[in-house]
Amino acid sequence: MSLTVEIVATKPYEGQKPGTSGLRKKVKVFTQPNYTENFVQAILEANGAALAGSTLVVGGDGRFYCKEAAELIVRLSAANGVSKLLVGQNGILSTPAVSSLIRHNKALGGIVLTASHNPGGPENDFGIKFNCENGGPAPDAFTNHIYKITTEIKEYKLVRNLQIDISKVGVTSFDIAGKPFTVEVIDSVANYVRHMEEIFDFAKLKDFVSGKATGKPLKMRIDAMNGVTGSYVREIFLNRLGATESSVVHTTPLPDFGGLHPDPNLTYAKDLVDTVAQGDYDIGAAFDGDGDRNMIIGSKAFFVTPSDSLAVIAHYLEAIPYFQKNGVQGFARSMPTASAVDLVGRKLGKEVFEVPTGWKYFGNLMDAGRLCLCGEESFGTGSNHIREKDGIWAVLAWISVMQHTGKGIEDILKQHWSVYGRNYFTRYDYEECASDPCNEMVATMEKTITAPEFVGKSYSSGGKTYKVKEADNFSYTDPVDKSVATKQGLRIVFEDGSRIVVRLSGTGSSGATVRLYIDSYEKENVLGQASVMLKPLIDIALEISQLPKFTGRNAPTVIT
């Protein structure tokens, strides 16, 4: 029986402008009449003529409204000329798995249902983003096109009576107004696990994890935080690498993440940190809701900053078979990320790129063959195996480094610092501040730091003096396509390489989040306590930015 396409009249909603990684709003916003339909229709239309006969991947992190949205996307895609959908079972796919599937199946792109590390549940957040045919987040030009369509939309297309059960793996074919349309519901983890087996030496890692190679099993604590990674964690760490059941926790994806805030940092992954601090563990790791972020801690909860994690993996990349085979190209980091990887790149003779915040900025460099490893201070690490950051990949990389060196995490870091020096780093987040005063703060600070007399000025605190070398509102010209991104964050660089960065974040769903980044480099004094080493620069940053005055906050919501 041929199913018919229905054209439904609609009106634009204000504010459907995708941020750094898609559109994130409260569930109550997405469930307004036609709200999700409008945005998905805009995504489909933005693909233009390429949409007809195409294959798309659909899946998300399992948060509240994920399954309903996935089923809605099936009905909209059928009506808009898509030929085939690959849908994760129950609508579940990690963001790295979507990227891998797009590339493996040469799909036109993927619609990812996630608000990443933001809380889930009926009162919390939902999100939709589009990944392009390279597997990476849509670039600015594409998301701007989506937004333009949302402001002008008058109708969307729907096959209302298309029935599909996405809880069962299998292929279902339909006739949509005389054209074939196929929905393949796939095992959420199979393709991704195969991909990891191609990158890492699972046999060697299994011998290391089980203790067969060393006589002592690797004691790990992997916390999926009730996000999408649960089933991936169980298949890889338990079934493939032979870890014990007690090595993994919170591995059932839940619509509200079991009340957890799936953001892998010292504040929200406190349960993991406390457990590893008090127990006998070699490595602890946590992931966010959609599986692209990771936090690594060593024995007794020794914290590895994301910038140090990136630098250490860069130093040991050739311990991973994928890089032995494909070679090591350049490295990159987001601008606010401490510059530890720059020092590794310099030593190894590799290009190092500094890009704006947002994983999409790494994609062009990867596609051009100039970049194979990159990371962000916001707990994102990844390589050119896909075009997204990848939490599980990062943990497998760390276990590979531990196996290769025969050392624990703290010793690996101390050896690294003895060679390269140490970037002490912290980030202060002031969440859900009033937007207008925050914008005024940034404007005032920009005026201060771009005044001609600011460069050369010295600031002193806690017995340390820092002299300003340069200061600006960071802008970036893509070396590949020459596109320009401006106003990416205020930064002050001092003569010793230390830095202060202030940004307003675009990933929250309400209010503004002010992020203050402090990066202090020490060549010799590498074993100090981070909070003590950073305090002078933090005090200077609060003085220059006048942050307490504008936000009304005397302390950050989160310290990382």
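Cβ coordinates come from backbone N, Cα and C, glycine included.
Although substitutions are noted, the structure shown does not include any of them.
Per Swiss-Prot, the features are:
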- S116: active site, phosphoserine intermediate (ACT_SITE)
- R24, S116, D292, R293, T357, E376, S378, K389: alpha-D-glucose 1,6-bisphosphate binding site (BINDING)
- S116, D288, D290, D292: Mg(2+) binding site (BINDING)
- A50 to V: In strain: zim_38H (VARIANT)
- A52 to V: In strain: dpf95_48.2, dpf95_100.3 and hfl97_93.0 (VARIANT)
- A52 to I: In strain: zim_36H (VARIANT)
- E245 to D: In strain: dpf95_38.3 and dpf95_4.2 (VARIANT)
- V341 to M: In strain: B4039, dpf95_77.4 and dpf95_90.2 (VARIANT)
- R346 to K: In strain: dpf95_90.2, hfl97_1.0, hfl97_13.0, hfl97_15.0, hfl97_50.0, md90_709.1, zim_36H and zim_39H (VARIANT)
- V484 to L: In strain: dpf95_38.3, dpf95_4.2, dpf95_44.3, dpf95_48.2, dpf95_53.1, dpf95_56.1, dpf95_85.1, hfl97_1.0, hfl97_13.0, hfl97_15.0, hfl97_50.0, hfl97_93.0, md90_709.1, zim_11S, zim_23H, zim_35S, zim_36H, zim_38H, zim_39H, zim_44H, zim_48S and zim_49S (VARIANT)
- A530 to T: In strain: dpf95_44.3, dpf95_53.1 and dpf95_85.1 (VARIANT)
Fill in: Spatial neighbours, same chain, of D288 (Mg(2+) binding site) - Cβ under 8 Å, 6+ residues apart
S116, H117, M225, G227, P262, D263, P264, N294, F379, G391
Item to complete: Do me a favour and check the Cα-Cα span between V484 (variant position) and V341 (variant position); whole Å is fine.
Response: 24
Discussion item. Tell me which of the variant positions A50, E245, V341, R346 ends up closest to D292 (alpha-D-glucose 1,6-bisphosphate binding site) in space, Cα to Cα.
Written reply: V341
Worksheet item: Whole-number Å distance between the CA of T357 (alpha-D-glucose 1,6-bisphosphate binding site) and the CA of V341 (variant position)?
Response: 16
Fill in: Pairwise CA distance, R346 (variant position) versus E376 (alpha-D-glucose 1,6-bisphosphate binding site), rounded so that it is a whole Å
19
Practice prompt. Find the shortest Cα-Cα separation between R293 (alpha-D-glucose 1,6-bisphosphate binding site) and the variant positions A50, A52, V341, A530, and name the residue that gives it.
Written response: V341
Response to the item:
Residues lining the Mg(2+) site besides S116, D288, D290, D292 (CB within 8 A of their CB center) are D61, S94, T95, T114, H117, G227, V228, P262, F287, G289, G291, R293, G391
Practice prompt. Going by Cα-Cα distance, pick out whichever of the recorded positions A50, A52, E245, D290, V341 is nearest to K389 (alpha-D-glucose 1,6-bisphosphate binding site).
Written response: D290
Worksheet item: To which of the recorded positions R24, R293, R346, K389 does the lowest count of other Cβ atoms within 10 Å belong?
Response: R346
Worksheet item: According to DSSP, does K389 (alpha-D-glucose 1,6-bisphosphate binding site) fall in a helix, a strand, or coil?
Response: coil
